[in-house]
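Following: one structure in C-alpha cells, then a few remarks.
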Amino acid sequence: MLILKGTKTVDLSKDELTEIIGQFDRVHIDLGTGDGRNIYKLAINDQNTFYIGIDPVKENLFDISKKIIKKPSKGGLSNVVFVIAAAESLPFELKNIADSISILFPWGTLLEYVIKPNRDILSNVADLAKKEAHFEFVTTYSDSYEEAEIKKRGLPLLSKAYFLSEQYKAELSNSGFRIDDVKELDNEYVKQFNSLWAKRLAFGRKRSFFRVSGHVSKH
C-alpha cells in the first residue's frame, strides 16, 4: 500500500506494517483523515497507540507528513502513518488490524456513504477492524447552510431520531456496525478536534453534530 513520507509516496508491505504495529498496544484507523492534524494531536498524547490516517488527497497531508519524519525534538512521531487511498479502494494490508475506527466530519461521497449506508463501502471499512472494535462516526450538515449539497446527494435531514431509526440501524448492522449510542452535540464539542476543517466548523455558525458510536460486529 502507498504511504506518505514527507511529500513522497512509498510502498509499505503487509510484513513491514505487521512489524511496526507489533510495537504498539493498539491500532486506530481514521478514514477521511483530511489534513492529518487531528490524529497527529492524538498520537502525541497517546504513544501506545499506532494511528493510521487514510485519505486520497495527499497534498492536504504534506504539512503534517513532513513534520512526523523529523526528529522527536522537532515534532517527529513514530506512531502515526498516512495511507493514500480512497474509501472505495482500501488496501488489503489494513484488514483486521484496527482496535478502533473513526470517520470524522466527512464530506462529499464519504458523507453520503455514512448517512445513506453504502453496504459495499462500509463492509470494506468494517473489514479493517478486529472483532468488537470500537467505531465512531461524527457528521454534520444543515439545510440552513448546505441546502445545495443536501439536494445534490439526496440526503435526509439530520436528527437523533434518524440515526436511531430501525431502518438506519439495520442498514449499518448489515455493513458490520452495531450502534450502541447516538448523541446530538454542539459546536463546543467539536473544539477538541484539531483539523482545520473541524476548527472551521467548531468556530463557525451554530449547528448540530451527531456522534454515532458502537462496535464492529461483522466478524
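Note: Cβ is positioned from N, Cα and C throughout, glycine not excepted.
What Swiss-Prot lists as S-adenosyl-L-methionine binding site is G32, N38, D55, A87, E88, L104, F105, P106, W107, G108, T109, S195, L196, W197. In the three-state DSSP assignment, the secondary structure recorded for L196 (S-adenosyl-L-methionine binding site) is helix.
Quoted from Swiss-Prot, the note on the mutagenesis of D30 to A is: Loss of kanamycin resistance. Strong decrease in methyltransferase activity. According to its DSSP assignment, D30 (mutagenesis position) is in a strand. The local packing around D30 (mutagenesis position), expressed as other Cβ atoms within 10 Å of its Cβ over all shown chains, amounts to 25.
Under mutagenesis, Swiss-Prot gives D55 to A with this note: Decrease in kanamycin resistance. Decrease in methyltransferase activity. For D55 (mutagenesis position), the number of other Cβ atoms no farther than 10 Å from its own Cβ, over all displayed protein chains, is 23.
Around E88 (mutagenesis position), the same-chain residues at least 6 positions away in sequence with a Cβ under 8 Å from its Cβ are I121. For the published mutagenesis E88 to A, Swiss-Prot gives the following note: No change in kanamycin resistance.
What Swiss-Prot says about the mutagenesis result for P106 to A is this: No change in kanamycin resistance. Decrease in methyltransferase activity. Counting only same-chain residues at least 6 apart in sequence, those with a Cβ under 8 Å from the Cβ of P106 (mutagenesis position) are G32, Y113, V114, F137, T139.
For the mutagenesis result T109 to A, the note given in Swiss-Prot is No change in kanamycin resistance. Around T109 (mutagenesis position), the C-beta neighbours below 8 angstroms that are at least 6 residues distant in the chain are A87.
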Using the structure shown, find which entry in F105, W107 (the binding-site residues) has the sparsest Cβ neighbourhood within 10 Å.
W107
What Cα-Cα separation, expressed in whole Å, is found between L196 (S-adenosyl-L-methionine binding site) and D30 (mutagenesis position)?
16
Where's the emptiest Cβ shell within 10 Å among the binding-site residues G32, L196?
L196
D55 (mutagenesis position) versus recorded positions D30, F105, W107 - nearest by Cα:
D30
